[in-house]
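Here is the structure we will look at, set down as structure tokens.
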Amino acid sequence: MELQPPEASIAVVSIPRQLPGSHSEAGVQGLSAGDDSELGSHCVAQTGLELLASGDPLPSASQNAEMIETGSDCVTQAGLQLLASSDPPALASKNAEVTGTMSQDTEVDMKEVELNELEPEKQPMNAASGAAMSLAGAEKNGLVKIKVAEDEAEAAAAAKFTGLSKEELLKVAGSPGWVRTRWALLLLFWLGWLGMLAGAVVIIVRAPRCRELPAQKWWHTGALYRIGDLQAFQGHGAGNLAGLKGRLDYLSSLKVKGLVLGPIHKNQKDDVAQTDLLQIDPNFGSKEDFDSLLQSAKKKSIRVILDLTPNYRGENSWFSTQVDTVATKVKDALEFWLQAGVDGFQVRDIENLKDASSFLAEWQNITKGFSEDRLLIAGTNSSDLQQILSLLESNKDLLLTSSYLSDSGSTGEHTKSLVTQYLNATGNRWCSWSLSQARLLTSFLPAQLLRLYQLMLFTLPGTPVFSYGDEIGLDAAALPGQPMEAPVMLWDESSFPDIPGAVSANMTVKGQSEDPGSLLSLFRRLSDQRSKERSLLHGDFHAFSAGPGLFSYIRHWDQNERFLVVLNFGDVGLSAGLQASDLPASASLPAKADLLLSTQPGREEGSPLELERLKLEPHEGLLLRFPYAA
């Protein structure tokens with residue numbers, strides 16, 4: 001019979017002890033006859049051997065248990081008979097022997113019960129017939145551990161591939177097939193590499209060139225803010241450098257880049273001897289106050305430009321009879337205040353200074369000799385283009401403020417003519433834009449055009465220059481007893497405490513700061529756009545026709561976002577007929593542009609507007625933007 005063990009099974013082979021109950025009586029007789037306990041045990045074992053020799057079938061596990069129980073009863077009965085027939089001493093000795101023997105036999109019998117339960121699995125190694133079972137020493141299967149592989153996959157894994165040896169690998173690598181394959185792959189690699197290199201070269205060659213950014217100074221990046229009268233700027237009962245220091249946060253909110261301050265030096269009206277450009281008038285503060293103001297302004301990225309116009313309290317700003325003396329004083333003052341840390345200077349009314357061009361050239365050399373980052377501003381009341389150009393010819397980096405645009409009238413065509421003529425005459429020179437050298441916008445413009453001019457000044461190529469109060473539309477004519485050139489700044493409704501109702505909330509800084517549609521809010525937005533957009537910072541300028549009464553132009557720089565400005569100076573609504581034929585290919589107009597802001601309320605900002613159907617309200621200005629298109 002072929003042995004078929006289960007997976008990972010263990011075959012058990014043992015020789016059990018049998019205590020058949022049918023032959024236990026002989027053991028009892030031996031005990032009752034006075035034999036010792038060893039004889040009784042021997043009889044029980046002998047009876048078991050006789051049972052094995054008889055050839056009877058092996059009892060089952062339950063029968064074995066019955067036999068063991070019957071045998072135990074017989075042994076107990078034999079013990080009782082022994083007690084009845086023996087003397088006490090012998091009884092005690094026999095009792096101890098029987099008790100020990102029974103304890104040992106009981107322990108053995110319990111183990112035999114456990115072994116007999118496994119009997120069906122313990123068959124003879126060679127059980128061809130029942131006769132073989134009669135042999136007392138018949139061989140039975142013992143405990144044999146057989147380890148069987150779990151499955152064929154495990155057997156296959158045992159014989160896994162260990163790879164080629166070095167000699168085998170070299171032999172295969174040198175075969176003709178692999179040699180051809182390696183050459184083919186190497187050729188494909190270099191062809192791919194050369195293709196990518198050629199593609200990169202083509203992209204670089206055909207890509208549009210990025211324009212080099214022009215060198216820019218700090219005054220190129222934003223507006224300048226003039227405070228000619230400290231007392232008027234700070235209001236009644238104030239007007240010193242310490243008070244101005246407290247207003248620097250307000251100037252910072254306007255996003256202005258420079259503060260044009262003063263004059264604040266000592267000046268006796270029309271007395272050159274009592275005019276000291278090196279000393280600060282005690283009414284305004286001390287040198288220490290000025291130094292503190294400089295440090296605080298620099299922390300807020302605001303540059304300080306000092307006005308050194310000598311006779312600012314007199315009739316003639318330059319003491320016409322003592323020009324050389326005054327020129328020497330100015331020269332000394334430039335060197336002194338440069339050392340003190342100022343960022344530039346302003347001199348006004350230079351049309352009253354004899355040989356102004358030569359003096360300006362000398363002062364410019366002193367300023368630039370100290371640092372290229374220092375600025376000189378000259379102011380004139382002239383609106384004549386030729387006179388303005390004569391002042392600019394010999395002074396390359398001079399920034400000039402004038403009344404040139406104050407004669408613009410109220411038509412878009414005339415304003416367009418003035419701007420384009422000025423830009424063409426000055427060429428590549430950096431310009432500045434204002435309506436005067438010191439006065440407010442309201443001195444030249446009606447209230448309905450203030451927003452329009454703010455938009456224009458912030459978007460023309462150059463530096464916009466404003467006076468304090470221009471951001472809120474400060475109008476001296478609307479205030480009782482105020483001078484035209486320096487009215488009191490309206491911070492809140494308490495600016496005129498002696499005249500109740502003289503100032504309304506919408507006229508003040510406080511009231512307009514809370515109104516997103518106010519002139520002040522528009523000023524701040526335009527100033528912010530002007531300082532961060534490349535096209536507005538140093539972009540090209542192209543004016544083009546848009547229809548009667550309109551002034552339109554485009555600002556663009558390289559591949560940056562473009563800005564379109566359309567201004568309606570008229571008193572009626574107009575339709576803009578934007579003619580892109582006037583523009584170069586680099587400044588072509590799209591069909592639509594997004595509205596960035598309008599000077600009039602009611603338009604949805606960010607909405608696309610069709611340029612062919614563009615309509616403007618009276619005195620409305622639009623700032624639109626559109627992306628670069630190759």
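Note: Cβ is positioned from N, Cα and C throughout, glycine not excepted.
Here the original residues stay in place, and none of the substitutions has been built in.
Quoted from Swiss-Prot, the note on the mutagenesis of R182 to A, E, K or L is: Strongly decreased leucine transport activity. The note that Swiss-Prot attaches to the published mutagenesis C210 to S is: Abolishes dimerization, leucine uptake and interaction with beta-1 integrins. Annotation of the published mutagenesis N365 to Q in Swiss-Prot: Impairs both the stability and the trafficking of SLC3A2 to the plasma membrane; when associated with Q-381; Q-424 and Q-506; the original residue is retained in the structure shown. N381 to Q appears in Swiss-Prot as a published mutagenesis result, with the remark: Impairs both the stability and the trafficking of SLC3A2 to the plasma membrane; when associated with Q-365; Q-424 and Q-506. N424 to Q appears in Swiss-Prot as a mutagenesis experiment; the accompanying note says: Impairs both the stability and the trafficking of SLC3A2 to the plasma membrane; when associated with Q-365 Q-381 and Q-506. Experimental mutagenesis is annotated in Swiss-Prot for C431 to S, with the remark: No effect on dimerization, leucine uptake or interaction with beta-1 integrins. Swiss-Prot gives this note for the published mutagenesis N506 to Q: Impairs both the stability and the trafficking of SLC3A2 to the plasma membrane; when associated with Q-365 Q-381 and Q-424. What Swiss-Prot notes for the published mutagenesis of K532 to E is this: Strongly decreased leucine transport activity.
Features as recorded by Swiss-Prot, highlighted on the structure.
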{"residue": "R182", "record": "mutagenesis position", "Cβ contacts under 8 Å, 6 or more apart": "none"}
{"residue": "C210", "record": "mutagenesis position", "Cβ contacts under 8 Å, 6 or more apart": "D558, Q559"}
{"residue": "N365", "record": "mutagenesis position", "Cβ contacts under 8 Å, 6 or more apart": "none"}
{"residue": "N381", "record": "mutagenesis position", "Cβ contacts under 8 Å, 6 or more apart": "D349, E351, S402, S403, S436, Q437"}
{"residue": "N424", "record": "mutagenesis position", "Cβ contacts under 8 Å, 6 or more apart": "none"}
{"residue": "C431", "record": "mutagenesis position", "Cβ contacts under 8 Å, 6 or more apart": "Y422, L423, L460, P461, G462, T463"}
{"residue": "N506", "record": "mutagenesis position", "Cβ contacts under 8 Å, 6 or more apart": "Q512, D515, S518"}
{"residue": "K532", "record": "mutagenesis position", "Cβ contacts under 8 Å, 6 or more apart": "none"}
In three-state DSSP terms, the structure that K532 (mutagenesis position) belongs to:
helix
